[in-house]
Amino acid sequence: MNYLFKNGRYMNEEGKIVATDLLVQDGKIAKVAENITADNAEVIDVNGKLIAPGLVDVHVHLREPGGEHKETIETGTLAAAKGGFTTICAMPNTRPVPDCREHMEDLQNRIKEKAHVNVLPYGAITVRQAGSEMTDFETLKELGAFAFTDDGVGVQDASMMLAAMKRAAKLNMAVVAHCEENTLINKGCVHEGKFSEKHGLNGIPSVCESVHIARDILLAEAADCHYHVCHVSTKGSVRVIRDAKRAGIKVTAEVTPHHLVLCEDDIPSADPNFKMNPPLRGKEDHEALIEGLLDGTIDMIATDHAPHTAEEKAQGIERAPFGITGFETAFPLLYTNLVKKGIITLEQLIQFLTEKPADTFGLEAGRLKEGRTADITIIDLEQEEEIDPTTFLSKGKNTPFAGWKCQGWPVMTIVGGKIAWQKESALV
């Protein structure tokens, strides 16, 4: 099916939002211009809505295989499509871990069979993410590994991390890291700060993250490796990443929507839906993340979509697993709380969710360019809705944002020229 989207708006190559039509033919973007006419195409009048590149998320957890009670590739990618994401990068903390030919081939077969959006799987740095034996990077790359990470646990052995970075650099691949120094975690369930003190909870100190990042940056410099930092959360982390970039070290970084919108002051009670890793930090950390995003220290926004069951989250804040769902709330949360409040522009938000992650990892995505695959998201910037977890397509309903009123909701997502999801009656 070919589609002609009429009367939309998009961000052009100069970074300005302008009026446009967009023609999709044979799965490709055929033309982006005003006043397009075409035969043999279904005309869809988007009536002033935003025509955006499909959103790109480099940090997601789909749980399959091994965690299908939390999420599956099918439910997770449907949720991604509903959130406007057309390309997502799946972390390797599954069971089994994609750490060898057999496991990666199985994962890729599952993705091919079940995914509703483009899914790029990470390969593990170490076997079973145990930190002691390096995986076969060459084989994992051959089988389509997006990059290498032991996400969920930082690689604690510096010699192992250096060896991994050297091998990744030879393959022109990135090493991606969840950064925690295990000896400083303190069995914490929240940030070490006012909230932990008030509620008598063990806290995770900010330096637990920043000291690990500082170590890895120096290792990346020694290995001449592209090093990407997951979900930055502290003022100290922003500082060391900024210093590294100024020194010319190949480091990039991401931040989550929840760390941009919330800090520990916003946690109303010991509610496990506010438990994520890294935890919500202090107000100064929150302000540093915004500053880092604006000055280019932080390159992109990634959801860290981490679904869990209601039963798991009901165990209380100390025992419940870390993580919240992110796909279906990311864009409206960011548009409402950052763009509408004048903290960033709409153009910047689009870049942080599309071209910046794509460019950082060399993906042919993130831009509406003629000849490229038609991965497109239509967004109604005027639509206001209340976040209702019962309507999520994800199996995970675990969100701290239930009841929040937000504007800017995706209404249609096109992947490879085909409609992957659309809101009922949104474009009628």
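Don't overthink the numbers, they just go from 1 along the chain as shown.
In case you wondered, yes, glycine gets a Cβ from its N, Cα and C as well.
Substitutions noted, but not modelled.
Secondary structure at ASP304 (mutagenesis position), taken from DSSP and collapsed to helix, strand or coil, is coil. Cβ environment of ASP304 (mutagenesis position): HIS59, VAL60, HIS61, CYS230, HIS231, THR256, MET276, GLY323, GLY326 lie under 8 Å away, each six or more residues apart in the same chain. Residues or ranges marked as active site by Swiss-Prot: ASP304.
Marked as Zn(2+) 1 binding site by Swiss-Prot: HIS59, HIS61, ASP151, ASP304. According to DSSP, ASP151 (Zn(2+) 1 binding site) sits in a coil region rather than a helix or strand.
The substrate binding site feature in Swiss-Prot is assigned to HIS61, LEU62, ARG63, ASN93, ASN277, ASP304, HIS308, PHE322, GLY323. Reduced to three states, the DSSP call for ASN93 (mutagenesis position) is coil. Within its own chain, ASN93 (mutagenesis position) has HIS61, GLN129, ASP151, GLY152 as residues 6 or more apart in sequence whose C-beta sits under 8 angstroms from its own.
Swiss-Prot lists ASP151, HIS178, HIS231 with the feature Zn(2+) 2 binding site, giving experimental evidence as the kind of evidence. Of all Cβ atoms in the protein chains displayed, 21 besides its own lie within 10 Å of the Cβ of ASP151 (Zn(2+) 1 binding site).
Annotation of the published mutagenesis ARG63 to Ala in Swiss-Prot: Lack of activity; the original residue is retained in the structure shown. For ARG63 (mutagenesis position), the same-chain residues 6+ apart in sequence whose C-beta sits under 8 angstroms from its C-beta are LYS70, GLU71, THR72, GLY76, THR94, PRO307.
The annotation that Swiss-Prot gives for the mutagenesis experiment ASN93 to Ala reads: Decreases activity with carbamoyl aspartate. Lack of activity with dihydroorotate.
ASP304 to Ala appears in Swiss-Prot as a published mutagenesis result, with the remark: Lack of activity.
The binding-site residues under consideration are HIS59, HIS178, HIS308. Their Cβ neighbour counts within 10 Å are lowest for HIS178. Secondary structure at HIS59 (Zn(2+) 1 binding site), taken from DSSP and collapsed to helix, strand or coil, is strand.
Taking the binding-site residues HIS61, HIS231 in turn, the residue surrounded by the fewest other Cβ atoms inside 10 Å of its Cβ turns out to be HIS231.
Taking the Cβ of ASN277 (substrate binding site) as centre and 10 Å as the limit, one finds 20 other Cβ atoms among all the protein chains shown.
In sequence order, HIS59, MET91, THR149, GLY152, VAL176, ALA177, CYS179, CYS230, ASN277, ASP304 are the residues of the same chain, not among ASP151, HIS178, HIS231, whose CB sits within 8 A of the CB centroid for the Zn(2+) 2 site. The DSSP secondary structure for ASN277 (substrate binding site) is coil. In three-state terms derived from DSSP, HIS178 (Zn(2+) 2 binding site) belongs to neither a helical nor a strand segment and is classed as coil.
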